[in-house]
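*Asks:* Take a look at the following structure, please.
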Amino acid sequence: MSKSCGNNLAAISVGISLLLLLVVCGIGCVWHWKHRVATRFTLPRFLQRRSSRRKVCTKTFLGPRIIGLRHEISVETQDHKSAVRGNNTHDNYENVEAGPPKAKGKTDKELYENTGQSNFEEHIYGNETSSDYYNFQKPRPSEVPQDEDIYILPDSY
């Protein structure tokens, strides 16, 4: 009799806990549906399209604005800054100018080419001794042709 009473008590406690879990989930769903309009899922800023970024920025900046030193830029520095802005990799690539590369004083080849005279008999590393493969020559075919032909015959059983 005591075993059946224990089983009933366990079943009732599991049932009540599942019922409470169901009630909590229901309240959470109702709260989410009521507040769904206020909180919308948005992508991170770098994944948004440029037009949607403008909409988000205009919505967020409708309140009072604080203007710092960054916004007070003269015309000369603004032109320079817009030219530098094209090189920023975080900006959108819509307004980047494309064209042939500009001629520079030094080309990449001149920068990386080793123009210094080097002694080829010296090793690159001072402590390296000459190895067996340093003056390696391919074996020459013998000038005397071999008259013997070698045949390998299978074992006969």
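A Cβ is built for glycine as well, from the same backbone N, Cα and C atoms used for every other residue.
Under the heading of mutagenesis, Swiss-Prot lists PRO139 to Ala and annotates it as follows: Abolishes interaction with GRB2. Listed in Swiss-Prot is the mutagenesis experiment PRO141 to Ala, annotated as follows: Abolishes interaction with GRB2. Quoted from Swiss-Prot, the note on the mutagenesis of PRO145 to Ala is: Abolishes interaction with GRB2.
Provide an account of the burial state, proximal residues and distances for the features listed.
*Replies:* All protein chains included, PRO139 (mutagenesis position) registers 5 other Cβ atoms within 10 Å of its own Cβ.
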*Asks:* Please report the three-state DSSP label of PRO139 (mutagenesis position).
*Replies:* coil
